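Have a look at the structure below before the remarks.
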Amino acid sequence: MHTGCCTTKFDTEVLIIGNGPAGIALSSFLSGMHPFYDATHPHENVTVHEKLLANHDFSLIDQDLSWSSNLTELSQSGRPLSVLYDMLVRPGADMGSDAPGCIQWELNRRREIPHMVIGETKIGGSWNEYDAEMLTVSFSDWMDMPGFTMEQWLGGRPLVKRLPSVAIATYLKKYVERLRLRKKFHQYFVVNSIKKIGDVWVTSGKRSTDGRSFVIRSKQVVVACGKTSPRKLQLPNEEHCSSNIVYDVRALKERLDATKKTVIDEDENYDTPSTSTCSPVIVVGDGVSSVDCVRHCLERDIPVVHVIRRTLRELRNVMLSRLSPIHYSEYTDIYRMMIGRSVHKNYQRVLDASITSVSKIHVEITTGSNREIIEMPYSTVAVCIGRESHFSTVFENAHTFLDYQSEQDETLFAVGAYAGDHFVRFLVGGCLRVAQHITGAANNNNVTAKLLPIC
(Lines of atoms letter the chains of each structure in order from A and count residues from 1; the text may use other names and numbers.)
(Lines give C-alpha, C1' and ligand atoms only; values in the text may rest on other atoms or scores of the structure.)
Protein backbone atom coordinates (compact mmCIF):
# COMPACT_ATOMS: atom_id res chain seq x y z
CA MET A 1 0.00 0.00 0.00
CA HIS A 2 1.03 3.58 -0.58
CA THR A 3 1.37 5.77 2.47
CA GLY A 4 3.17 8.75 0.99
CA CYS A 5 1.48 12.08 0.32
CA CYS A 6 1.55 11.57 -3.43
CA THR A 7 1.20 8.47 -5.55
CA THR A 8 0.71 7.72 -9.20
CA LYS A 9 -1.99 5.10 -8.77
CA PHE A 10 -4.66 4.00 -6.39
CA ASP A 11 -4.18 1.15 -4.00
CA THR A 12 -7.25 -0.53 -5.41
CA GLU A 13 -10.33 0.00 -7.51
CA VAL A 14 -12.80 -0.99 -4.78
CA LEU A 15 -12.26 -0.98 -1.01
CA ILE A 16 -14.53 -3.25 1.02
CA ILE A 17 -14.58 -2.40 4.73
CA GLY A 18 -15.64 -5.44 6.73
CA ASN A 19 -14.42 -9.04 6.50
CA GLY A 20 -17.52 -10.86 7.71
CA PRO A 21 -20.07 -12.67 5.50
CA ALA A 22 -21.04 -9.52 3.57
CA GLY A 23 -17.45 -8.55 2.74
CA ILE A 24 -16.60 -12.15 1.85
CA ALA A 25 -19.62 -12.59 -0.43
CA LEU A 26 -18.98 -9.32 -2.27
CA SER A 27 -15.30 -10.18 -2.69
CA SER A 28 -16.37 -13.46 -4.27
CA PHE A 29 -18.61 -11.71 -6.79
CA LEU A 30 -15.92 -9.16 -7.65
CA SER A 31 -13.41 -12.00 -8.09
CA GLY A 32 -15.46 -13.49 -10.92
CA MET A 33 -17.78 -15.92 -9.12
CA HIS A 34 -20.97 -15.35 -11.09
CA PRO A 35 -24.44 -16.94 -10.75
CA PHE A 36 -26.39 -18.15 -13.79
CA TYR A 37 -30.00 -19.30 -13.90
CA ASP A 38 -30.17 -23.08 -14.23
CA ALA A 39 -32.91 -23.79 -16.75
CA THR A 40 -32.72 -27.52 -15.96
CA HIS A 41 -34.09 -26.74 -12.48
CA PRO A 42 -36.86 -24.24 -13.26
CA HIS A 43 -38.22 -22.19 -10.40
CA GLU A 44 -41.83 -22.87 -9.47
CA ASN A 45 -42.73 -19.19 -9.81
CA VAL A 46 -43.70 -18.92 -13.48
CA THR A 47 -42.87 -15.23 -13.80
CA VAL A 48 -39.45 -15.66 -12.23
CA HIS A 49 -38.73 -18.65 -14.46
CA GLU A 50 -39.77 -16.90 -17.68
CA LYS A 51 -37.86 -13.72 -16.89
CA LEU A 52 -34.62 -15.53 -16.06
CA LEU A 53 -34.96 -18.10 -18.84
CA ALA A 54 -35.00 -15.31 -21.42
CA ASN A 55 -31.48 -14.30 -20.34
CA HIS A 56 -30.10 -17.52 -18.92
CA ASP A 57 -26.88 -17.14 -20.94
CA PHE A 58 -26.04 -14.04 -18.90
CA SER A 59 -25.05 -14.05 -15.25
CA LEU A 60 -27.41 -12.42 -12.79
CA ILE A 61 -24.76 -9.77 -12.25
CA ASP A 62 -25.04 -8.74 -15.90
CA GLN A 63 -28.84 -8.73 -16.08
CA ASP A 64 -31.38 -6.01 -15.39
CA LEU A 65 -33.37 -7.54 -12.55
CA SER A 66 -35.42 -4.45 -11.77
CA TRP A 67 -38.56 -6.42 -12.71
CA SER A 68 -38.22 -8.18 -9.37
CA SER A 69 -39.49 -5.06 -7.59
CA ASN A 70 -42.84 -5.48 -9.38
CA LEU A 71 -43.49 -8.95 -7.93
CA THR A 72 -45.58 -8.77 -4.77
CA GLU A 73 -43.85 -11.73 -3.13
CA LEU A 74 -40.50 -10.01 -3.60
CA SER A 75 -41.27 -6.32 -3.16
CA GLN A 76 -43.00 -6.57 0.23
CA SER A 77 -39.65 -6.95 1.95
CA GLY A 78 -38.32 -3.73 0.45
CA ARG A 79 -35.27 -5.72 -0.71
CA PRO A 80 -36.56 -7.57 -3.80
CA LEU A 81 -33.15 -8.70 -5.08
CA SER A 82 -32.19 -10.11 -1.69
CA VAL A 83 -35.39 -12.17 -1.64
CA LEU A 84 -34.99 -13.18 -5.30
CA TYR A 85 -31.48 -14.49 -4.70
CA ASP A 86 -32.63 -16.40 -1.62
CA MET A 87 -35.55 -18.05 -3.43
CA LEU A 88 -33.25 -19.08 -6.30
CA VAL A 89 -30.58 -20.74 -4.17
CA ARG A 90 -33.06 -22.11 -1.60
CA PRO A 91 -36.46 -22.59 -3.29
CA GLY A 92 -39.09 -23.47 -0.73
CA ALA A 93 -36.69 -23.12 2.21
CA ASP A 94 -39.30 -21.51 4.45
CA MET A 95 -41.63 -24.46 3.79
CA GLY A 96 -38.97 -26.98 4.79
CA SER A 97 -38.26 -28.04 1.21
CA ASP A 98 -34.87 -29.43 0.23
CA ALA A 99 -35.45 -28.80 -3.48
CA PRO A 100 -32.25 -28.16 -5.47
CA GLY A 101 -31.34 -24.57 -6.19
CA CYS A 102 -31.91 -22.86 -9.51
CA ILE A 103 -28.40 -21.42 -9.79
CA GLN A 104 -25.24 -22.61 -11.52
CA TRP A 105 -21.95 -21.01 -10.56
CA GLU A 106 -19.11 -20.12 -12.89
CA LEU A 107 -15.76 -18.69 -11.87
CA ASN A 108 -14.29 -16.36 -14.48
CA ARG A 109 -11.13 -14.65 -13.27
CA ARG A 110 -11.12 -12.45 -16.36
CA ARG A 111 -14.13 -10.65 -14.88
CA GLU A 112 -12.28 -9.84 -11.69
CA ILE A 113 -12.40 -6.25 -10.46
CA PRO A 114 -9.39 -5.18 -8.34
CA HIS A 115 -10.40 -4.81 -4.72
CA MET A 116 -9.22 -5.05 -1.13
CA VAL A 117 -11.09 -6.25 1.94
CA ILE A 118 -10.11 -4.90 5.35
CA GLY A 119 -11.52 -5.77 8.76
CA GLU A 120 -10.91 -5.13 12.44
CA THR A 121 -10.89 -8.84 13.30
CA LYS A 122 -9.85 -12.14 11.81
CA ILE A 123 -11.59 -13.22 8.61
CA GLY A 124 -15.17 -14.00 9.52
CA GLY A 125 -15.89 -10.74 11.31
CA SER A 126 -18.10 -10.90 14.37
CA TRP A 127 -18.51 -14.67 14.01
CA ASN A 128 -15.12 -14.90 15.71
CA GLU A 129 -16.51 -13.08 18.75
CA TYR A 130 -19.60 -15.14 19.48
CA ASP A 131 -19.81 -17.79 22.16
CA ALA A 132 -18.32 -20.88 20.49
CA GLU A 133 -21.13 -23.14 21.70
CA MET A 134 -23.94 -20.87 20.54
CA LEU A 135 -26.10 -22.45 17.84
CA THR A 136 -27.02 -20.28 14.89
CA VAL A 137 -30.60 -19.12 14.53
CA SER A 138 -30.27 -19.72 10.79
CA PHE A 139 -30.15 -23.23 9.39
CA SER A 140 -26.75 -24.30 8.09
CA ASP A 141 -27.65 -24.03 4.39
CA TRP A 142 -28.92 -20.48 4.98
CA MET A 143 -25.31 -19.55 5.76
CA ASP A 144 -23.98 -20.54 2.31
CA MET A 145 -21.55 -18.24 0.54
CA PRO A 146 -21.56 -17.97 -3.30
CA GLY A 147 -20.30 -21.01 -5.19
CA PHE A 148 -19.08 -23.15 -2.26
CA THR A 149 -21.73 -24.25 0.18
CA MET A 150 -21.61 -25.33 3.78
CA GLU A 151 -22.60 -28.83 2.64
CA GLN A 152 -19.68 -28.97 0.20
CA TRP A 153 -17.28 -27.87 2.91
CA LEU A 154 -18.57 -30.47 5.36
CA GLY A 155 -18.51 -33.19 2.71
CA GLY A 156 -22.22 -33.89 3.11
CA ARG A 157 -25.40 -32.58 4.64
CA PRO A 158 -24.98 -31.98 8.38
CA LEU A 159 -26.98 -34.21 10.71
CA VAL A 160 -28.37 -31.18 12.53
CA LYS A 161 -30.04 -28.12 11.05
CA ARG A 162 -28.22 -25.59 13.21
CA LEU A 163 -24.47 -25.47 13.73
CA PRO A 164 -22.40 -23.83 16.48
CA SER A 165 -20.95 -20.41 15.73
CA VAL A 166 -17.40 -21.77 15.75
CA ALA A 167 -18.32 -23.92 12.72
CA ILE A 168 -19.57 -20.86 10.84
CA ALA A 169 -16.39 -18.91 11.62
CA THR A 170 -14.28 -21.83 10.38
CA TYR A 171 -16.37 -22.21 7.22
CA LEU A 172 -15.94 -18.53 6.35
CA LYS A 173 -12.15 -18.81 6.67
CA LYS A 174 -12.08 -22.00 4.58
CA TYR A 175 -14.30 -20.36 1.98
CA VAL A 176 -11.82 -17.52 1.51
CA GLU A 177 -9.00 -20.04 1.15
CA ARG A 178 -10.95 -22.29 -1.23
CA LEU A 179 -11.74 -19.43 -3.60
CA ARG A 180 -8.17 -18.12 -3.35
CA LEU A 181 -9.26 -14.77 -2.00
CA ARG A 182 -6.86 -14.64 0.93
CA LYS A 183 -4.43 -12.17 -0.61
CA LYS A 184 -7.23 -9.62 -0.90
CA PHE A 185 -7.99 -9.73 2.82
CA HIS A 186 -6.18 -7.63 5.41
CA GLN A 187 -6.95 -8.25 9.08
CA TYR A 188 -6.87 -5.95 12.12
CA PHE A 189 -7.28 -2.72 10.13
CA VAL A 190 -9.20 -0.12 12.15
CA VAL A 191 -10.64 2.71 10.05
CA ASN A 192 -10.59 6.19 11.54
CA SER A 193 -11.43 8.37 8.56
CA ILE A 194 -12.94 8.18 5.08
CA LYS A 195 -12.69 11.29 2.93
CA LYS A 196 -13.53 12.07 -0.68
CA ILE A 197 -10.82 14.13 -2.39
CA GLY A 198 -11.92 14.90 -5.91
CA ASP A 199 -12.95 11.55 -7.39
CA VAL A 200 -10.88 9.57 -4.93
CA TRP A 201 -11.83 7.99 -1.62
CA VAL A 202 -9.03 8.18 0.93
CA THR A 203 -9.44 5.75 3.82
CA SER A 204 -7.04 5.96 6.75
CA GLY A 205 -6.59 4.31 10.11
CA LYS A 206 -4.29 2.10 12.15
CA ARG A 207 -3.52 -1.57 12.45
CA SER A 208 -4.48 -2.84 15.88
CA THR A 209 -1.60 -5.31 15.93
CA ASP A 210 1.27 -2.82 15.75
CA GLY A 211 -0.31 0.65 15.68
CA ARG A 212 1.07 1.42 12.23
CA SER A 213 -0.95 3.85 10.15
CA PHE A 214 -2.38 3.00 6.75
CA VAL A 215 -3.86 4.98 3.87
CA ILE A 216 -5.85 3.33 1.12
CA ARG A 217 -6.99 5.12 -2.03
CA SER A 218 -9.85 3.76 -4.07
CA LYS A 219 -12.42 4.79 -6.64
CA GLN A 220 -15.26 3.13 -4.76
CA VAL A 221 -15.93 2.16 -1.14
CA VAL A 222 -18.28 -0.47 0.22
CA VAL A 223 -19.18 -0.44 3.91
CA ALA A 224 -19.69 -4.11 4.78
CA CYS A 225 -19.10 -3.99 8.52
CA GLY A 226 -21.86 -5.21 10.78
CA LYS A 227 -23.35 -3.64 13.85
CA THR A 228 -20.72 -4.70 16.35
CA SER A 229 -21.12 -2.24 19.22
CA PRO A 230 -23.63 -3.32 21.89
CA ARG A 231 -26.37 -0.85 22.70
CA LYS A 232 -26.06 0.38 26.25
CA LEU A 233 -28.63 1.51 28.77
CA GLN A 234 -27.45 5.12 28.44
CA LEU A 235 -27.67 5.64 32.19
CA PRO A 236 -25.44 8.17 34.00
CA ASN A 237 -23.81 5.56 36.25
CA GLU A 238 -23.48 2.78 33.65
CA GLU A 239 -19.77 3.20 32.99
CA HIS A 240 -19.04 3.42 36.73
CA CYS A 241 -20.70 0.01 37.15
CA SER A 242 -19.18 -1.49 34.01
CA SER A 243 -17.46 -4.30 35.92
CA ASN A 244 -20.91 -5.67 36.80
CA ILE A 245 -22.51 -5.22 33.37
CA VAL A 246 -22.11 -7.50 30.34
CA TYR A 247 -23.64 -7.29 26.88
CA ASP A 248 -23.74 -10.87 25.57
CA VAL A 249 -23.80 -14.46 26.75
CA ARG A 250 -20.10 -15.00 26.12
CA ALA A 251 -19.17 -12.19 28.51
CA LEU A 252 -21.80 -13.41 30.98
CA LYS A 253 -20.26 -16.87 31.04
CA GLU A 254 -16.81 -15.42 31.62
CA ARG A 255 -18.04 -13.22 34.47
CA LEU A 256 -19.96 -16.02 36.17
CA ASP A 257 -16.95 -18.31 35.89
CA ALA A 258 -14.68 -15.63 37.34
CA THR A 259 -16.96 -14.91 40.30
CA LYS A 260 -17.96 -18.49 41.02
CA LYS A 261 -17.32 -19.46 44.64
CA THR A 262 -15.55 -22.73 45.25
CA VAL A 263 -16.46 -24.62 48.40
CA ILE A 264 -13.53 -26.54 49.83
CA ASP A 265 -14.49 -29.42 52.08
CA GLU A 266 -11.67 -31.50 53.44
CA ASP A 267 -14.05 -34.21 54.67
CA GLU A 268 -15.90 -34.30 51.33
CA ASN A 269 -19.17 -34.50 53.27
CA TYR A 270 -20.25 -30.92 52.68
CA ASP A 271 -22.98 -30.28 50.13
CA THR A 272 -22.37 -27.28 47.89
CA PRO A 273 -25.26 -24.86 48.35
CA SER A 274 -27.45 -24.00 45.38
CA THR A 275 -26.47 -20.78 43.69
CA SER A 276 -30.19 -19.91 43.63
CA THR A 277 -29.73 -18.29 47.05
CA CYS A 278 -27.49 -15.56 45.61
CA SER A 279 -28.55 -12.23 44.11
CA PRO A 280 -30.10 -12.70 40.68
CA VAL A 281 -28.69 -11.98 37.28
CA ILE A 282 -30.80 -9.28 35.68
CA VAL A 283 -31.26 -9.79 31.94
CA VAL A 284 -32.55 -6.88 29.87
CA GLY A 285 -34.09 -7.50 26.44
CA ASP A 286 -36.47 -9.84 24.65
CA GLY A 287 -34.50 -11.12 21.68
CA VAL A 288 -32.40 -14.20 21.01
CA SER A 289 -29.35 -12.85 22.86
CA SER A 290 -31.33 -12.19 26.02
CA VAL A 291 -32.80 -15.70 25.89
CA ASP A 292 -29.29 -17.14 25.56
CA CYS A 293 -28.37 -15.39 28.81
CA VAL A 294 -31.54 -16.51 30.59
CA ARG A 295 -31.04 -20.10 29.47
CA HIS A 296 -27.42 -20.19 30.60
CA CYS A 297 -28.36 -18.94 34.07
CA LEU A 298 -31.22 -21.38 34.52
CA GLU A 299 -29.01 -24.28 33.45
CA ARG A 300 -26.62 -23.29 36.24
CA ASP A 301 -29.38 -22.87 38.83
CA ILE A 302 -28.83 -19.11 38.96
CA PRO A 303 -31.92 -16.94 39.56
CA VAL A 304 -32.87 -14.54 36.77
CA VAL A 305 -34.96 -11.40 36.70
CA HIS A 306 -35.93 -10.78 33.08
CA VAL A 307 -36.65 -7.10 32.35
CA ILE A 308 -38.71 -6.77 29.16
CA ARG A 309 -39.67 -3.44 27.62
CA ARG A 310 -42.67 -4.79 25.72
CA THR A 311 -46.13 -5.46 27.10
CA LEU A 312 -47.60 -8.97 27.00
CA ARG A 313 -49.60 -8.09 23.91
CA GLU A 314 -46.53 -6.78 22.11
CA LEU A 315 -44.49 -9.77 23.22
CA ARG A 316 -46.81 -12.16 21.38
CA ASN A 317 -45.65 -10.71 18.05
CA VAL A 318 -41.86 -10.78 18.44
CA MET A 319 -39.59 -12.97 16.34
CA LEU A 320 -39.32 -15.57 19.11
CA SER A 321 -43.05 -16.26 18.80
CA ARG A 322 -42.54 -17.57 15.27
CA LEU A 323 -39.76 -20.06 16.01
CA SER A 324 -40.56 -23.74 15.63
CA PRO A 325 -40.33 -25.75 18.87
CA ILE A 326 -38.97 -28.64 16.80
CA HIS A 327 -35.80 -26.80 15.77
CA TYR A 328 -35.60 -24.10 18.45
CA SER A 329 -36.74 -25.80 21.65
CA GLU A 330 -34.21 -23.93 23.80
CA TYR A 331 -35.74 -20.62 22.67
CA THR A 332 -39.41 -21.61 22.69
CA ASP A 333 -39.08 -22.98 26.23
CA ILE A 334 -37.86 -19.61 27.51
CA TYR A 335 -40.39 -17.74 25.37
CA ARG A 336 -43.21 -19.64 27.10
CA MET A 337 -41.88 -18.33 30.41
CA MET A 338 -41.72 -14.81 28.98
CA ILE A 339 -45.43 -14.85 28.07
CA GLY A 340 -46.47 -16.63 31.26
CA ARG A 341 -47.31 -20.01 29.73
CA SER A 342 -44.82 -21.85 31.93
CA VAL A 343 -42.89 -21.17 35.12
CA HIS A 344 -39.46 -21.92 36.56
CA LYS A 345 -38.39 -21.58 40.18
CA ASN A 346 -35.46 -19.34 39.22
CA TYR A 347 -37.21 -17.20 36.58
CA GLN A 348 -39.03 -13.94 37.19
CA ARG A 349 -40.22 -11.61 34.43
CA VAL A 350 -41.03 -7.90 34.62
CA LEU A 351 -42.99 -6.67 31.59
CA ASP A 352 -43.49 -3.15 30.29
CA ALA A 353 -40.34 -2.28 32.18
CA SER A 354 -36.92 -0.69 31.89
CA ILE A 355 -33.91 -0.10 34.11
CA THR A 356 -33.83 3.56 35.04
CA SER A 357 -30.98 3.56 37.55
CA VAL A 358 -28.03 1.35 38.34
CA SER A 359 -25.51 1.22 41.16
CA LYS A 360 -22.91 -1.39 42.02
CA ILE A 361 -25.31 -3.33 44.24
CA HIS A 362 -28.82 -2.73 42.93
CA VAL A 363 -30.88 -1.45 40.01
CA GLU A 364 -34.13 0.46 39.85
CA ILE A 365 -36.71 -1.03 37.50
CA THR A 366 -39.55 1.21 36.38
CA THR A 367 -42.63 -0.66 35.22
CA GLY A 368 -46.30 -0.34 34.30
CA SER A 369 -48.47 2.57 33.31
CA ASN A 370 -48.15 4.03 36.79
CA ARG A 371 -44.34 3.80 36.47
CA GLU A 372 -43.85 1.85 39.69
CA ILE A 373 -40.21 1.69 40.81
CA ILE A 374 -38.78 -1.64 41.98
CA GLU A 375 -35.39 -1.68 43.70
CA MET A 376 -33.64 -4.96 42.95
CA PRO A 377 -30.25 -6.29 44.17
CA TYR A 378 -28.22 -8.09 41.54
CA SER A 379 -25.00 -9.97 40.91
CA THR A 380 -24.66 -9.17 37.20
CA VAL A 381 -26.67 -7.20 34.66
CA ALA A 382 -26.78 -8.63 31.13
CA VAL A 383 -27.92 -5.94 28.71
CA CYS A 384 -29.08 -7.52 25.44
CA ILE A 385 -30.97 -4.76 23.63
CA GLY A 386 -29.32 -5.00 20.23
CA ARG A 387 -26.23 -3.74 18.53
CA GLU A 388 -25.41 -0.60 16.62
CA SER A 389 -22.74 0.76 14.35
CA HIS A 390 -20.70 3.85 15.08
CA PHE A 391 -19.06 3.60 11.68
CA SER A 392 -20.95 6.58 10.25
CA THR A 393 -18.77 8.85 12.42
CA VAL A 394 -15.74 8.16 10.21
CA PHE A 395 -17.36 9.99 7.28
CA GLU A 396 -17.05 13.73 6.86
CA ASN A 397 -20.66 13.96 5.69
CA ALA A 398 -23.81 11.99 6.47
CA HIS A 399 -24.99 9.40 3.96
CA THR A 400 -28.30 7.69 3.36
CA PHE A 401 -28.54 4.55 1.27
CA LEU A 402 -31.16 3.50 -1.27
CA ASP A 403 -30.79 0.21 -3.13
CA TYR A 404 -27.48 -0.26 -1.27
CA GLN A 405 -26.04 2.89 -2.89
CA SER A 406 -25.44 6.25 -1.25
CA GLU A 407 -27.94 8.88 -2.34
CA GLN A 408 -25.20 11.48 -1.90
CA ASP A 409 -22.40 9.70 -3.81
CA GLU A 410 -22.89 6.90 -6.34
CA THR A 411 -19.42 5.48 -5.61
CA LEU A 412 -20.26 4.66 -1.98
CA PHE A 413 -22.20 1.51 -1.08
CA ALA A 414 -23.38 -0.39 1.98
CA VAL A 415 -24.18 -4.08 2.42
CA GLY A 416 -24.97 -6.48 5.25
CA ALA A 417 -26.21 -5.34 8.63
CA TYR A 418 -25.05 -1.77 7.95
CA ALA A 419 -27.57 -1.69 5.10
CA GLY A 420 -30.29 -3.44 7.09
CA ASP A 421 -29.74 -7.06 5.94
CA HIS A 422 -29.19 -8.85 9.24
CA PHE A 423 -29.37 -12.46 8.06
CA VAL A 424 -26.73 -14.09 5.86
CA ARG A 425 -29.38 -15.69 3.65
CA PHE A 426 -30.50 -12.23 2.53
CA LEU A 427 -27.30 -10.18 2.67
CA VAL A 428 -25.73 -12.17 -0.18
CA GLY A 429 -28.45 -10.86 -2.49
CA GLY A 430 -27.58 -7.34 -1.38
CA CYS A 431 -23.95 -8.03 -2.26
CA LEU A 432 -25.13 -9.21 -5.67
CA ARG A 433 -26.86 -5.87 -6.19
CA VAL A 434 -23.72 -3.93 -5.28
CA ALA A 435 -21.70 -6.17 -7.61
CA GLN A 436 -24.15 -5.16 -10.35
CA HIS A 437 -23.55 -1.47 -9.59
CA ILE A 438 -19.77 -1.86 -9.56
CA THR A 439 -19.55 -4.18 -12.56
CA GLY A 440 -21.83 -1.90 -14.55
CA ALA A 441 -19.60 1.07 -13.78
CA ALA A 442 -16.53 -0.96 -14.77
CA ASN A 443 -18.13 -1.91 -18.07
CA ASN A 444 -18.88 1.73 -18.80
CA ASN A 445 -15.39 2.96 -17.94
CA ASN A 446 -11.83 2.00 -18.72
CA VAL A 447 -10.91 0.43 -15.39
CA THR A 448 -7.24 0.17 -16.28
CA ALA A 449 -6.93 3.78 -17.38
CA LYS A 450 -4.17 5.75 -15.73
CA LEU A 451 -5.44 7.59 -12.67
CA LEU A 452 -4.33 11.00 -11.54
CA PRO A 453 -2.13 11.22 -8.44
CA ILE A 454 -3.32 12.64 -5.14
CA CYS A 455 -1.08 15.33 -3.76
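Note that Cβ sites are derived from N, Cα and C of the backbone, with glycine treated the same way.
For the mutagenesis result P21 to L, the note given in Swiss-Prot is No measurable monooxygenase activity. Intercellular bridges between primordial germ cells (PGC) are unstable in a proportion of embryos and eventually regress, prior to the start of epidermal morphogenesis. Using a 10 Å radius centred on the Cβ of P21 (mutagenesis position) and all shown protein chains, the other Cβ atoms total 31.
Under its mutagenesis entries, Swiss-Prot includes A99 to T with the note: No measurable monooxygenase activity. Intercellular bridges between primordial germ cells (PGC) are unstable in a proportion of embryos and eventually regress, prior to the start of epidermal morphogenesis. In sequence order, P91, G92 are the residues near A99 (mutagenesis position), counting only same-chain partners six or more apart with C-beta under 8 A.
Every protein chain shown contributes to the tally, and the Cβ of S126 (mutagenesis position) ends up with 20 other Cβ atoms within 10 Å. One mutagenesis experiment named in Swiss-Prot is S126 to N, and its note says No measurable monooxygenase activity. Intercellular bridges between primordial germ cells (PGC) are unstable in a proportion of embryos and eventually regress, prior to the start of epidermal morphogenesis.
Here the residue is the original one, but Swiss-Prot notes a mutagenesis experiment at this spot, T275 to A: Normal monooxygenase activity. Intercellular bridges between primordial germ cells (PGC) are unstable in a proportion of embryos and eventually regress, prior to the start of epidermal morphogenesis.
For the published mutagenesis P303 to S, Swiss-Prot gives the following note: Normal monooxygenase activity. Intercellular bridges between primordial germ cells (PGC) are unstable in a proportion of embryos and eventually regress, prior to the start of epidermal morphogenesis. For the recorded site, P303 (mutagenesis position), the DSSP three-state label reads coil.
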Task: Rounded Cα separation (Å) that holds between S126 (mutagenesis position) and P21 (mutagenesis position) - done: 9
Open item on the list: Measuring Cα to Cα, how many Å separate P21 (mutagenesis position) from P303 (mutagenesis position)?
Closed with: 36
Task: Secondary-structure category, per DSSP, in which P21 (mutagenesis position) falls - done: helix
Task: DSSP state at S126 (mutagenesis position), helix/strand/coil - done: helix
